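Structure first, commentary second.
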Amino acid sequence: MENTSITIEFSSKFWPYFTLIHMITTIISLLIIISIMIAILNKLCEYNVFHNKTFELPRARVNT
């Protein structure tokens with residue numbers, strides 16, 4: 001019966017560290033994936049012909 005109490009005590013001390021490490025690794029991996037996607041999209045925008053014209057609004061001509 002003493003072995004079960006030792007395993008329960010170990011697991012109760014182990015799980016908060018495990019969840020903390022798991023959260024940190026998931027956040028770091030998501031940041032890495034998002035930065036890679038941003039870099040790929042920037043490279044694709046460099047090869048786009050209409051990249052410089054996307055944010056320009058058409059100007060209306062005023063007839064005088």
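Backbone N, Cα and C define each Cβ position, glycine as well.
Quick look at what Swiss-Prot lists:
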type: MUTAGEN; residues: Ile21 to Tyr; note: Reduces the effect of small-molecule inhibitor
type: MUTAGEN; residues: Ile21 to Phe; note: Reduces channel activity
type: MUTAGEN; residues: His22 to Phe; note: Impairs channel activity; when associated with F-51. Reduces the effect of small-molecule inhibitor
type: MUTAGEN; residues: His22 to Ala; note: Impairs channel activity; when associated with A-51
type: MUTAGEN; residues: Ala39 to Ser; note: Abolishes the effect of small-molecule inhibitor
type: MUTAGEN; residues: His51 to Phe; note: Impairs channel activity; when associated with F-22
type: MUTAGEN; residues: His51 to Ala; note: Impairs channel activity; when associated with A-22
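Swiss-Prot feature annotations superimposed on the structure.
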residue : record               : Cβ within 10 Å
Ile21   : mutagenesis position : 10
His22   : mutagenesis position : 10
Ala39   : mutagenesis position : 10
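Rounded to a whole value, the Cα-Cα separation of His22 (mutagenesis position) and Ala39 (mutagenesis position) is 26 Å. Rounded to the nearest whole angstrom, the C-alpha distance between Ile21 (mutagenesis position) and Ala39 (mutagenesis position) is 27. DSSP assigns Ile21 (mutagenesis position) to a helical segment in the three-state reduction.
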